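Annotation source Swiss-Prot lists active site at His38, citing experimental evidence. Swiss-Prot lists Glu58 to Ala among its mutagenesis entries, and the accompanying note reads: Loss of catalytic activity on sphingomyelin. Loss of catalytic activity on sphingomyelin and lysophosphatidylcholine, high decrease of hemolytic activity, and loss of vascular permeability and dermonecrotic activities; when associated with A-60. Residues or ranges marked as Mg(2+) binding site by Swiss-Prot: Glu58, Asp60, Asp118. Quoted from Swiss-Prot, the note attached to the mutagenesis of Asp60 to Ala states: Loss of catalytic activity on sphingomyelin. Loss of catalytic activity on sphingomyelin and lysophosphatidylcholine, high decrease of hemolytic activity, and loss of vascular permeability and dermonecrotic activities; when associated with A-58. His74 to Ala appears in Swiss-Prot as a published mutagenesis result, with the remark: Loss of catalytic activity on sphingomyelin. Loss of catalytic activity on sphingomyelin and lysophosphatidylcholine, and high decrease of hemolytic activity; when associated with A-38. Taken from Swiss-Prot, the feature active site, nucleophile applies to His74. Looking at Swiss-Prot, you'll find the mutagenesis Cys80 to Ala noted as follows: Moderate decrease of catalytic activity on sphingomyelin and lysophosphatidylcholine, and moderate decrease of hemolytic, vascular permeability, and dermonecrotic activities; when associated with A-223. For the mutagenesis of Lys120 to Ala, Swiss-Prot gives this note: Important decrease of catalytic activity on sphingomyelin and lysophosphatidylcholine, and moderate decrease of hemolytic, vascular permeability, and dermonecrotic activities. The structure shown keeps the original residue. Among the mutagenesis experiments that Swiss-Prot reports, Gly122 to Ala is described with the note: No or very weak change in catalytic activity on sphingomyelin and lysophosphatidylcholine, and no change in hemolytic, vascular permeability, and dermonecrotic activities. According to Swiss-Prot, the experimentally introduced change Cys223 to Ala is described as follows: Moderate decrease of catalytic activity on sphingomyelin and lysophosphatidylcholine, and moderate decrease of hemolytic, vascular permeability, and dermonecrotic activities; when associated with A-80. Quoting Swiss-Prot on the mutagenesis of Tyr249 to Ala: Loss of catalytic activity on sphingomyelin and lysophosphatidylcholine, high decrease of hemolytic activity, and loss of vascular permeability and dermonecrotic activities. Here the residue is the original one, while Swiss-Prot reports the published mutagenesis Trp251 to Ala with the comment Moderate decrease of catalytic activity on sphingomyelin and lysophosphatidylcholine, and moderate decrease of hemolytic, vascular permeability, and dermonecrotic activities.
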Amino acid sequence: MLPYIVLVLGCWSVLSQAAQTDDEERAGNRRPIWIMGHMVNAIGQIDEFVNLGANSIETDVSFDDNANPEYTYHGIPCDCGRNCKKYENFNDFLKGLRSATTPGNSKYQEKLVLVVFDLKTGSLYDNQANDAGKKLAKNLLQHYWNNGNNGGRAYIVLSIPDLNHYPLIKGFKDQLTKDGHPELMDKVGHDFSGNDDIGDVGKAYKKAGITGHIWQSDGITNCLPRGLSRVNAAVANRDSANGFINKVYYWTVDKRSTTRDALDAGVDGIMTNYPDVITDVLNEAAYKKKFRVATYDENPWVTFKK
């Protein structure tokens, strides 16, 4: 009887290891997806969107006349079906976000791993962009990263709508270096969100001295239709040997059909007002084998080619 039990246990161990290896291989071959909760501008919305399935959020940042980040505010017009006027003081939002992304905090949301700051620099003159970057860095360092002492752990994407505002990137980096925390740039990525020609976007990054950590967005309000031609161009750049893009995301996607189209195109992120819709599609048999929700272990700056 004993040899039989040993044989059974041995077979079970082999099968378990094989199953684990199979799971790991399936996970490794599936594209990690960032489900980006759109227009999360009030602290209470952080939990709301994460609980619906978002593993990342997008937050609007408005600036005052002196290039100080002021509010997490979008304003009218915004997406159809949304309240455009919710907001917080920027630094208050950062503190709430820090609580949600700091392990051990009572408000901690483990699934929230990336934050896109949609920087509303349209109110600024071009010559204020560098200063805006410096002031943004100081605010994040103090109120989100807690001056480098057990601050929030989420990765950050600085999304800039105007290619001419590329000096914001240098100002941000220079300020973190001046304040003694250049290592925090490891947690920071970049995006130009103005739907510009991909070639022009690449030129802006060259001017900014940036290689790597690049997300490329494409999209339009959910009130209007938009094709995937530019998404396809961004994905082609990402997958090419000499491309500069690491990740591609599409906004604002609220329909299952559009979600499927975006996934089929090979995007890495989908920005949405309804994270549960994206989650539902990812759980469909045809997509569950190809995609998975990204976790904190995923490096959002690493390219996953189609």
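All positions are counted from 1 along the displayed chain.
Cβ coordinates are placed from backbone N, Cα and C, and glycine is handled just like the others.
Recorded features from Swiss-Prot, shown on the structure.
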residue : record               : Cβ neighbours (10 Å)
His38   : active site          : 30
Glu58   : mutagenesis position : 28
Asp60   : mutagenesis position : 24
His74   : mutagenesis position : 24
Asp118  : Mg(2+) binding site  : 25
Lys120  : mutagenesis position : 21
Gly122  : mutagenesis position : 11
Cys223  : mutagenesis position : 11
Tyr249  : mutagenesis position : 28
Trp251  : mutagenesis position : 25
Neighbours of the Mg(2+) site Glu58, Asp60, Asp118: Cβ within 8 Å of the Cβ centroid, same chain, sequence order.
His38, Met39, Val40, Asn41, Thr59, Val61, His74, Val116, Phe117, Leu119, Lys120, Ser159
Calculate the distance in Å between the alpha carbons (Cα) of Asp60 (mutagenesis position) and Asp118 (Mg(2+) binding site), and round it to a whole number.
5
Between Lys120 (mutagenesis position) and the residue listed as 'active site', how far is it from one CA atom to the other, in Å?
15
Using DSSP reduced to three states, classify Cys223 (mutagenesis position) as helix, strand or coil.
coil
Out of the mutagenesis positions listed (Glu58, His74, Gly122, Tyr249, Trp251), which are within 10 Å of the residue listed as 'active site', Cα to Cα?
Glu58, Trp251
Using Cα-Cα distances with a 10 Å cut-off, which of the recorded positions Cys80, Asp118, Gly122 are near Glu58 (mutagenesis position)?
Asp118
Round to a whole number and give the Cα-to-Cα distance in Å for the pair Tyr249 (mutagenesis position) and Cys223 (mutagenesis position).
18
Those mutagenesis positions of His74, Cys80, Cys223, Trp251 having Cα within 10 angstroms of Asp118 (Mg(2+) binding site):
His74
Checking your reading of the structure: which of the mutagenesis positions His74, Cys80, Trp251 lie inside a 10 Å Cα sphere centred on Cys223 (mutagenesis position)?
Cys80
Are there mutagenesis positions among His74, Cys80, Trp251 that sit within 10 Å of Gly122 (mutagenesis position), Cα to Cα? If so, list them; otherwise say none.
none
Taking only same-chain residues 6+ apart in sequence, whose CB is under 8 Å from that of Cys80 (mutagenesis position), what do you get?
Thr221, Asn222, Cys223
